[in-house]
Amino acid sequence: MLCLLKLIVIPVILAPVGYPQGLPGLTVSSPQLRVHVGESVLMGCVVQRTEEKHVDRVDWLFSKDKDDASEYVLFYYSNLSVPTGRFQNRSHLVGDTFHNDGSLLLQDVQKADEGIYTCEIRLKNESMVMKKPVELWVLPEEPKDLRVRVGDTTQMRCSIQSTEEKRVTKVNWMFSSGSHTEEETVLSYDSNMRSGKFQSLGRFRNRVDLTGDISRNDGSIKLQTVKESDQGIYTCSIYVGKLESRKTIVLHVVQDEFQRTISPTPPTDKGQQGILNGNQLVIIVGIVCATFLLLPVLILIVKKAKWNKSSVSSMASVKSLENKEKINPEKHIYSSITTWETTERGISGESEGTYMTMNPVWPSSPKASSLVRSSVRSK
């Protein structure tokens with residue numbers, strides 16, 4: 001039904017209501033916007049007039065280059081906005097057509113979207129066509145994983161690149177520690193709030209600041225004094241009117257800069273937390289194998305240590321004995337030789353003379369020296 005409506009509406013718009021060949025047009029200079037893959041971009045198309053007039057028609061065209069053929073992104077006529085082709089569900093007319101505004105919001109930007117976007121706008125009861133080109137450059141997708149140490153401060157960026165200011169109406173930051181856990185509000189901003197300020201709630205109170213410039217469509221935040229419990233998934237929802245653009249950041253909190261890098265994937269569900277992953281299983285198997293291989297070596301080392309200890313003890317005993325023998329002084333054994341008186345009758349009545357002989361005895365000699373008795377008979 002929608003395709004049939006397009007076939008009917010497009011010829012009606014482009015033929016009867018199309019611009020005559022001689023219709024004058026006004027082209028302004030083309031601003032440049034740079035946006036990362038997956039983000040949103042707002043391309044302004046505002047007619048600057050002192051009086052406000054109702055927009056009669058808006059066409060947004062895309063071409064890779066100035067000389068390339070153009071394709072329709074979106075067209076607006078008679079209060080009907082129709083996105084076309086590959087831009088369906090991603091392009092939205094966000095300008096206030098009652099105030100000369102035909103701005104376009106393009107969500108989930110892809111690399112193929114890089115090129116020149118031209119807005120052609122005509123006001124009611126005027127023949128002049130206003131043309132405003134915007135050059136879009138698409139950069140690689142920003143990393144979704146952010147690592148920070150405990151106690152440090154980290155920035156989390158969330159913005160809409162735009163040629164116009166003051167288009168963001170609301171910003172919400174939410175936190176979840178897992179896929180099945182309840183979300184917590186980190187920060188909330190609403191342009192309709194009386195205070196016009198943001199609110200940080202719950203355990204993030206007094207630790208979160210809105211550092212982005214809301215007037216420039218920037219809802220970035222700063223998280224201070226990071227805790228281990230802050231690890232998880234942070235989702236930024238930034239609104240232009242009722243249209244929401246989302247950005248997800250996975251925050252990993254580490255103890256120090258030398259700690260092993262945590263896997264960038266968010267916590268899994270289905271009870272997988274209690275199951276070892278492949279890397280852990282390999283590490284455990286390696287430890288077990290190493291233990292079995294090193295056990296015999298350990299046993300040999302223990303036995304060798306005991307044998308060395310026993311040998312050292314024996315040597316110490318021998319040396320102690322030798323030292324003891326050297327320290328003890330020489331001992332002499334004195335023995336007396338008994339003298340017997342003789343009643344033998346001899347010449348001049350002279351009696352025999354008795355003498356005592358001392359021989360040294362060494363402790364190391366196998367046998368003690370015997371007592372030697374010698375008698376010298378008197379002449």
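Note that Cβ sites are derived from N, Cα and C of the backbone, with glycine treated the same way.
Substituted residues are absent from this model; it holds the original ones throughout.
According to Swiss-Prot, the feature domain 'Ig-like V-type 1' maps to 24-135. Counting residue by residue with DSSP, the domain 'Ig-like V-type 1' (24-135) contains 9 helix, 55 strand, 48 coil.
For the domain 'Ig-like V-type 2' (140-250), the model's average pLDDT works out to 90. Residues or ranges marked as domain 'Ig-like V-type 2' in Swiss-Prot: 140-250.
One entry in Swiss-Prot concerns the mutagenesis experiment ASP59 to Ala, Lys or Asn. Its note says: Loss of interaction with CXADR. Neighbour count (other Cβ atoms within 10 Å of the Cβ, all protein chains): 24 for ASP59 (mutagenesis position).
All protein chains included, TYR72 (mutagenesis position) registers 18 other Cβ atoms within 10 Å of its own Cβ. A mutagenesis experiment is reported in Swiss-Prot for this position, TYR72 to Ala, and the note states: Loss of interaction with CXADR.
Within 10 Å of the Cβ of PHE75 (mutagenesis position) there are 22 other Cβ atoms, across all protein chains. PHE75 to Ala or Trp appears in Swiss-Prot as a mutagenesis experiment; the accompanying note says: Loss of interaction with CXADR.
Swiss-Prot gives this note for the published mutagenesis TYR334 to Phe: No effect on interaction with PI3 kinase.
Swiss-Prot lists TYR355 to Phe among its mutagenesis entries, and the accompanying note reads: Loss of interaction with PI3 kinase.
Residue counts of the domain 'Ig-like V-type 2' (140-250) by helix, strand and coil are 9 helix, 51 strand, 51 coil (DSSP-based).
For the pair ASP59 (mutagenesis position) and PHE75 (mutagenesis position), the Cα-Cα distance reads 4 Å.
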